[in-house]
Amino acid sequence: MTSGDLSSVLNILRSLYKRTRTLEEFADGVVFREGRRAALLQPSDTHSFKSFVRGVFVCSDEELQDVPSCNQTCTFPELLAFILNSLKRKRRRNVLAHGYNFLGVAQEDRDADHFRFQGDLSQSAAYIHSSDLWKKVTARLGTDVTRYLLGSCSVFVLAPPSCVFQICGVPAYDRVSMTTASSGFLLRPPSRKHKSFQVGKKTRSANLTKTGSVGDVEESRKRRRVESEVSTRKRKRESEEEESRERRRGVHHEERRQHEAVLDESTLSGKSGENDAAAVKPPPETSAAPPPLEGGPSWRSGAFPPLPSSQCFIRTLGFLYGGRGMHGFCLNRKRRTAAGPRRLQGQDLVRLVFFEGLPYLNGQERKPKKLPLRYFNMVPVFGRLLQRHRKCRYSSVLHRMCPVVELSRAAQGELSSLIPQHCAPHRVYLFVRECLTAVVPEELWGSDHNRLQFFSRVRGFLKSGKFERISVAELMWKIKVMDCDWLKLRRTAGRFPPSELAYRTRILSQFLTWLLDGFVVGLVRACFYATESVGQKNAIRFYRQEVWSKLQDLAFRRHIAKGEMEELSPAQVASLPKGTVISQLRFIPKTDGMRPITRVIGADSNTRLHHKRIRDLMSMLQARVRSAPALLGSTVWGMTDIHKVLRSLAPAQKDKPQPLYFVKVDVSGAYDSLPHDKLKEVITEALSPVQEEVFTVRHYAKIWADSHEGLKKAFARQVDFSDGSMGSTSMKGFVMSLQKSSKVHHAVLVEQAFGSNLRGKDALQFFTQMLTGSVVQHGKKTYRQCRGIPQGSVVSSLLCCLCYGHMENVLFRDIKNKGWLMRLVDDFLLITPDRNQAQSFLSILLAGVPQYGVVANPQKVVVNFQGSEGGGAFPDIRVLPPHCLFPWCGLLLDTRSLDVCKDYSSYAGLSLRYSLTLGSAHSAGQQMRRKLMSILRIKCHPLFLDLKTNSLESAYKNIHKLVLLQACRFHVCVQSLPFAQTVAKNPTYFQQMIWDMAHYANALIRRSNTGLVLGDGAQKGSVQYEAVELLFCLAFLRVLSKHRPVYKDLLPRLHKWKRRLERLLGDLRLARVRQAANPRALLDFLAMQM
């Protein structure tokens, strides 16, 4: 094996750990307490042992502190058992302990013998325990060194030819952040106090600031904390109010124990989102925690030490799916006491905001029992807030700001009339602003400046998309803490230390965070039903409670009228099996109706087991499909499968053109109309050959380096048939098999879980139980689904494809002889040179196939030929010309040449703002770059760029259109930058970002055309580097020129770049670029919103 095979993966390890060495190099640096060096390798060792030692990599951040002994104090199995029991007892994250769980042993027996295995060995522990090579390593290095290796280091083992897998240590994927790139890009220009580095190729570079190290950040935090404590002690000695000071300091430490976010002073100057260093190992994301209740402190992550304010978020998911009235509003809640529930008072609200949160209302013990003096002084103003809340007429404000349009009685019974009756986010903001003005006393704002700044954040928050979020740092930006006298311990003017300002800032951030996350979000949930909609990306619609009630009632009645569900009587509900999981029904608005979504929600053991069994069923069906692809018929899962089909057709069609007939058919209500009997038959037929087969289920993580997107990670779950060999169960054999199948190369893999106790008959039994026992609750009634499958299940698409694949194998078996059939779940597309075959296929589907529940929707049927009798045979369908761009699943196919382009008409009337989820990151520039690069990789698909499938003219047009859309996304991202960051503050960085995207697009285009000469430095080939760069220049100039004030510092650089490229390209190639950039071909983009 050459060293070059491992260079990429070793670079990954070196970027994650301070020290990365082979086991041989690690052993050479060990000096025992007895005075001699470790001798791991000896001349008499076998070649396999030497290769093993040189193929094990030891990674750590610190050196071995204690001087080890070379003695053997216990056997290797005893040492392994001691390490595993210690890890589980101390609850430490370590790959070695994955799969090792304590059996049903009493606690006394566990503590009695730590040198005995108290759980089943699996995964890494089983691999090490059964390895004679590791026993030899332990014998030569001693117990102390082996314990240090397995308990404190991260050890990786080579899996030839180019991967490694982790066997112990904290999982490596914890050190890879997906929110920020690994580069040091910042939004501000470089400072003279910092060193700079070069990025890009040759002279195309930009000097940007390096991020600080993690150690420096932690050291500065400790220093600030020590200084704060010293100054606090000084003030305590000097203060006359010694008792009140002591209380305040007690609250300070109590709040630290409650993991409240501490806001840095730099946040107030607007630098928090710009100058934070990109840590190698970021704090855990708050999204890992379950969503809190309404009004709860969702910005508290529970992490310790507390996260900085730039990493504490309030999410728009908090106000989705509410609309339950004001009785659940946080200020209308009552506190449970020994004497019974009572209304909130000022003191209760202070505790709700600054201390316990919502658990306080449920009777949780008060901490501290007496409010400190500073907080005690706040009670009157918060009491006035409650009084103003009880006097506020929310309903009249709601009717005035968000009125309901009066409809006729006939229109009130139609979904098409009620669906558009949603309130614009701006109207919702006006309602919230009016309520905030009426309820919050002026004293709490401190100044009109603070009030207007908070209103601005509320307006942006309500206009956000479904997965957007705002950080506490962004919420506190430009807020003047000194304007708020209620934060002070004493109302007298005078000097105070920086720690006092930091403390006041933290208190104010807590209040404003509660005001947004508790009051605003709670008020929106109480008065509106906020939901996403089909075809509107992540945009949120706000429906008045009474409008949504009518919509939901109409949609449910129509759903029941289809005969797919039967109501259960109370006796039938009581007789349901104990483990029955009851689903909830939710509706999502569409253009012309409502889509029902069935979801199983809950955290109990039955729900978790149900989800696990569904995932197992899906994985087994996927494994079965991999071994027998014919089960899926003509199913395509995305653009990659479509490209494979068209690549087999297009070359022959281009060489010898012939008339092609296209038929597009969409099935109406595909999921809801599948007959249970037929579905049981299909799944039984699919799983019957493997009912006695044993399946292995492996969960693993993968880390790899992308030259343009930095370090990336992904999590996967794979199910395979077990052949009983060691290669199918060991992680090393699994990684080697992945490399043989070209699924993984130059990557670090971490096994998370492994199981081999699944059988096909178990999956078939669960599927039958799931199908017959699908129970749905809506309101106070319970129903059983007697037809169709739930739309919200992860396995629904696969079940639908298997059923339709079975139908195709029965009815359309002969199509492959003359035509090509593709189906994306329930969207059929037939391409055939035989007109009779096209008419026969269309006739069968239009007539319906009741045994499979297939009923075609005539409004979505499209053909490019007339019927047999001048169009009279198919009167209700859409007929296109023989030569046209044929629409199917967001694509446009040329019916003559089979060129493919994307259908951008679906963007008409939509805002690109809602197609992107940027979030509020402390390194927004890095997040923007990573997001745009990942989108570019997805959009530059071979389906549009492959010159064997598409003509050169079509490929150029596809490139220009996707780059033009990328420029629109770039503008949307710039508009969304937090802390008023602009391109003018660092135009070099944004120019470099555009340049990097052009380089990445060039690489993706060449990757899509492997084997073809597209262009080089001698201006040869069909698609030159300079041509793609010029397309980027033209697209970005076209979009950014419409916003000259924003990009006044960037546009001259793009014009200079454009002129240079035009000089490099010849007349012929320049004409090709201008042909693709013709404004007449960009009509689809005119209706797009940004």
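Cβ coordinates come from backbone N, Cα and C, glycine included.
Quantities reported herein were computed from a predicted structural model and do not represent experimental measurements.
As a published mutagenesis entry, PHE355 to Leu appears in Swiss-Prot alongside the note: Mildly impaired RNA template binding. Cβ-based neighbour count (10 Å, all protein chains) for PHE355 (mutagenesis position) stands at 21.
Taken residue by residue with DSSP, PHE355 (mutagenesis position) is part of neither helix nor strand, so it is coil. Swiss-Prot lists PHE355 to Tyr among its mutagenesis entries, and the accompanying note reads: Impaired RNA template binding.
In the three-state DSSP assignment, the secondary structure recorded for PHE376 (mutagenesis position) is helix. PHE376 (mutagenesis position) has a Cβ environment of 14 other Cβ atoms inside 10 Å. One mutagenesis experiment catalogued in Swiss-Prot, PHE376 to Ala, is accompanied by this note: Impaired RNA template binding.
DSSP assigns TRP477 (mutagenesis position) to coil in the three-state reduction, placing it in neither a helix nor a strand. Experimental mutagenesis at this site is recorded by Swiss-Prot as TRP477 to Phe, annotated: No effect on RNA template binding.
Swiss-Prot gives this note for the published mutagenesis TRP477 to Leu: Impaired RNA template binding.
Quoted from Swiss-Prot, the note on the mutagenesis of TYR503 to Phe is: No effect on RNA template binding.
Look at Swiss-Prot and you will find 569-893 tagged as domain 'Reverse transcriptase', backed by sequence analysis.
Within the same chain, residues at least six positions away from ASP666 (Mg(2+) binding site) with a Cβ under 8 Å of its Cβ are ASP826, ASP827, PHE828, ALA856, ASN857, LYS860, VAL861. Here Swiss-Prot flags ASP666, ASP826, ASP827 as Mg(2+) binding site.
Under the DSSP three-state reduction, TYR503 (mutagenesis position) is assigned to helix. In this structure, the binding-site residues under consideration are ASP826, ASP827, and the one with the smallest number of other Cβ atoms within 10 Å of its Cβ is ASP827. Distance from the CA of PHE376 (mutagenesis position) to the CA of PHE355 (mutagenesis position) is 13 Å. Each of the mutagenesis positions TRP477, TYR503 was scored by the other Cβ atoms within 10 Å of its Cβ; the lowest score goes to TRP477.
Same-chain neighbours of the Mg(2+) site beyond ASP666, ASP826, ASP827, judged by a C-beta within 8 angstroms of the site's C-beta center, are, in sequence order, VAL665, VAL667, ALA670, ARG823, LEU824, VAL825, PHE828, ASN857, LYS860.
The separation of TYR503 (mutagenesis position) from PHE376 (mutagenesis position), Cα to Cα, is 16 Å.
Reduced to three states, the DSSP call for ASP826 (Mg(2+) binding site) is coil. According to DSSP, ASP666 (Mg(2+) binding site) sits within a strand segment.
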